[in-house]
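This report refers to the structure that appears directly beneath it.
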Amino acid sequence: MSLFEWVFGKNVTPQERLKKNQRALERTQRELEREKRKLELQDKKLVSEIKKSAKNGQVAAAKVQAKDLVRTRNYIQKFDNMKAQLQAISLRIQAVRSSDQMTRSMSEATGLLAGMNRTMNLPQLQRISMEFEKQSDLMGQRQEFMDEAIDNVMGDEVDEDEEADEIVNKVLDEIGVDLNSQLQSTPQNLVSNAPIAETAMGIPEPIGAGSEFHGNPDDDLQARLNTLKKQT
């Protein structure tokens, strides 16, 4: 603490002074509330004594006690009025503090906005916006070009696969027609010897059939055609 503060006291801001006064008012309100509770207890005690004096026939004592009761209730009423006034003053102080805080906040915000406006370069911001829009359009065009190129490549591959499938199916169909026509024109004695020819070509015999197995040549040829189609 400096000598100036020790002699004249610490320099207190208006906000701190208002806060200090508000604390003092709240402390006074609590003291008034305690005194009011004491008077209320005194009120109940006087009422009990007045009833007791009246039962005992002590009229004079009852009148004195009644006057004390009236004064006590008047004090209670005064304490209520004082407390209400102090609460009103405390609310006003709180409103002043809030207004001061809001004023300072608005002042700081105004200064901040003013500084931002001074440092903001509108022409530069406009150039940046135009350049951003230009680059975005360029990127969109390049993306469209890449998408079209990929679609073309994938489309060619799909077309090639479809054409290859058509050729294979056509060849297999032609082979099937030729084989069927040959089977229809083959004599019965050649058909009976078909298992021997198929064995010479490398067709495996069924398990357990031995050399006496005689299969149907039409079924065997059809099975071979189906196998070729599945492999393609």
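Yeah, the Cβs are placed from backbone N, Cα and C, and that goes for glycine too.
Unsubstituted: the structure retains its original residues.
Values in this document were obtained by computation on a predicted structure and should not be read as measured data.
Look at Leu221 (mutagenesis position): DSSP puts it in a helix. Among the mutagenesis entries in Swiss-Prot is Leu221 to Asp, noted as: Abolishes interaction with VPS4.
The note that Swiss-Prot attaches to the published mutagenesis Arg224 to Asp is: Abolishes interaction with VPS4. Impairs sorting. Remark: Arg224 (mutagenesis position) has no non-local neighbours by Cβ distance under 8 Å and separation of at least 6 in sequence.
Where Swiss-Prot documents Leu225 to Asp as a mutagenesis experiment, the accompanying text is: Abolishes interaction with VPS4. All protein chains included, Leu225 (mutagenesis position) registers 16 other Cβ atoms within 10 Å of its own Cβ.
Per Swiss-Prot, mutagenesis Leu228 to Asp is noted as: Abolishes interaction with VPS4.
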